[in-house]
Amino acid sequence: MVPTRSTARMLANLKIRTGMFWVLSLFSLTLLFSTASAWWAALGSDQQITELDQTAHQSDRLNNALLMAIRSSANVSSGFIEQLGGHDESAGKRMALSVELNNKSQALVDEFVENAREPALRGLATELQATFAEYAKAVAGQREATRQRSLEQYFKVNSDAGNAMGRLQTLRQQLVTTLSERGQQIMLESDRRLARAQLLSLCLLGVTVVLAVLCWAFIAQRVLHPLREAGGHFRRIASGDLSVPVQGQGNNEIGQLFHELQRMQQSQRDTLGQINNCARQLDAAATALNAVTEESANNLRQQGQELEQAATAVTEMTTAVEEVARNAITTSQTTSESNQLAAQSRRQVSENIDGTEAMTREIQTSSAHLQQLVGQVRDIGKVLEVIRSVSEQTNLLALNAAIEAARAGEAGRGFAVVADEVRTLAYRTQQSTQEIEQMIGSVQAGTEAAVASMQASTNRAQSTLDVTLASGQVLEGIYSAIGEINERNLVIASAAEEQAQVAREVDRNLLNIRELSNHSAAGAQQTSEASKALSGLVGEMTALVGRFKV
């Protein structure tokens, strides 16, 4: 179908922004529909995965419940056998484990029934719960028969438990078959959902390809072709050719670009004419400026020579004043260092005094503790005397018991062995008591020697403290004298520094004036050179303007 003239005019005036808006809107709608479809498919898949997971959990709950129920009955049987063998403690543990397993299996069955919402599972789950209650009752009867040690009652309830377990196994098989069929049904539904999603994705892909082709055709016809034409105009303008006029194309963004390009071409033509006029005026002004700058440069050179002589004289005076200031500052610094050393010595003496006092107090405390230790050692010796007396009496009693056992003959042999062991223990206790008494005697002697040594250390520490206090008083006098010397040196250094500062300020001002004079001379020289360069640039500018084709 060939587009009519009105249609072509409409496309020429169609805003690129509007066209791109429609294209992007179609793409956005396609993307939105694709996203919604994918979201719907994902929700369906999530539901199916959840159902499969619940089905698997139901099978696990059912199998674990039956396994724990079987283990509960097995523990009761083991407990019954152990109780018959006289192992009551082990049988009790078996009974407790059976109760725990029965409670866990009951919880799993209740959870299975609660989650069995399908009609096909609901009836079987209810029957399973009732049958499990019968089985739990039979196992409880086994535990009761075990506690009563009734073999007849145990075999009776054991038969009931076996029958209930048989029905539970049959129900488990039916439930597992039903759950498996439900899982297969979910997988078939998932396959059908996947096929629908794939077909929908292919359709959306076809729509996207068609939209992409239409978008490319619009961009190639309404954007790329006009931009190539505009690029040709830009290349000609960049090369200096302004002779080819720019024609407008429509009222859209590309048309506005061509209108602005036309305005730029005309503006460059006007600018080139103005530049040509300005170049002639600059040539005349540069000649006059060159003469004025030559005269200014000569005057500034003479002024710089006179300032150089004045700056040299002030620099020599500044050097002398700074030497005086440095000597005063050096003296002040030396005095300050002496003051710091004196202060440091005073602090160290103060720390020595505090340390000596603390050491004296600690030695006195240690001496008191050692005195307490001596008393405690004496108390321990008294306790050991009592223990030794008790062991001697125990030895005598064991000897009497051995004699009585010997009189009893064969009937008292076991008692004689015990009496002999008691006598041996009493003998060992007596020997250990003697060894401890010897060690306590050594500790007591060492402690008394330590107390005497502590007392001597206390006396020496007190003497050291008195000497340190006297040294601190002497250092305090030295510190005060150094402080007065430091204050006087600071006054001298401050006065010398003020004089040096004034001299430096004068020297700096003269140097600044000389620097400004040099800068002015250099500026005049640069201005002269710039005026000459400006004359050359005027010629070059005229030549450049001549290169353009208007």
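From the backbone N, Cα and C atoms, a Cβ is placed for every residue, glycine too.
Just so you know, the Cβ of R71 (mutagenesis position) picks up 17 other Cβ atoms within 10 Å once every protein chain is counted. Feature annotation from Swiss-Prot assigns benzoate binding site to R71, N75.
The 3,4-dihydroxybenzoate binding site annotation in Swiss-Prot covers R71, S72, S73, A74, N75, V76, S77, S78, Q169 and rests on experimental evidence. Note on S73 (mutagenesis position): other Cβ atoms within 10 Å of its Cβ, all shown chains, come to 23.
Under the heading L-quinate binding site, Swiss-Prot lists R71, S72, S73, A74, N75, V76, S77, S78, Y135, Q142, N158, citing experimental evidence as support.
In this structure, Y135 (L-quinate binding site) is part of a helix by DSSP. In sequence order, A69, A161, A164, M165, L168 make up the list of same-chain residues 6 or more apart from Y135 (L-quinate binding site) whose Cβ falls under 8 Å from its Cβ. Per Swiss-Prot, the feature salicylate binding site maps to R71, N75, Y135; the stated evidence is experimental evidence.
One mutagenesis experiment named in Swiss-Prot is R71 to A, and its note says Abolishes binding of all ligands. Secondary structure at R71 (mutagenesis position), taken from DSSP and collapsed to helix, strand or coil, is helix.
For the mutagenesis of S73 to A, Swiss-Prot gives this note: Abolishes binding of quinate and protocatechuate, and shows reduced affinity for benzoate and salicylate. The structure shown keeps the original residue.
What Swiss-Prot says about the mutagenesis result for N75 to A is this: Abolishes binding of benzoate and protocatechuate, and shows reduced affinity for quinate and salicylate. If you draw a 10 Å sphere around the CB of N75 (mutagenesis position), it holds 24 other CB atoms from the protein chains shown.
According to Swiss-Prot, the mutagenesis experiment S78 to A carries the following note: Does not significantly alter binding of benzoate and protocatechuate. Sequence-distant neighbours of S78 (mutagenesis position) (same chain, 6+ apart, CB under 8 A from its CB) are R94.
For the recorded site, Q142 (mutagenesis position), the DSSP three-state label reads helix. The Cβ of Q142 (mutagenesis position) lies under 8 Å from the Cβ of S73, V76, S77, F80, Y154, V157, N158, A161, each of these being in the same chain and 6 or more residues away along the sequence. One mutagenesis experiment named in Swiss-Prot is Q142 to A, and its note says Strong decrease in quinate binding and small decrease in affinity for salicylate.
For N158 (mutagenesis position), the count of additional Cβ atoms within 10 Å of its Cβ stands at 19 [all protein chains shown]. Mutagenesis annotation in Swiss-Prot: N158 to A, described as Strong decrease in quinate binding and small decrease in affinity for salicylate; the structure shown retains the original residue.
Close to the recorded salicylate site, the chain also has M68, A69, I70, S72, S73, A74, V76, S98, L101, N102, S105, V139: residues not among R71, N75, Y135 whose Cβ is within 8 Å of the site's Cβ mean position.
Other Cβ atoms within 10 Å of the Cβ of Q169 (3,4-dihydroxybenzoate binding site), summed over all protein chains shown, number 12.
When the Cα positions of R71, S72, S73, A74, N75, V76, S77, S78, Y135, Q142, N158 are compared pair by pair, the longest gap among these L-quinate-binding residues is 18 Å. Across the structure, R71 (mutagenesis position) and Q169 (3,4-dihydroxybenzoate binding site) place their CA atoms 14 angstrom apart. With respect to their backbone Cα atoms, N75 (mutagenesis position) and Q169 (3,4-dihydroxybenzoate binding site) stand 19 Å from each other.
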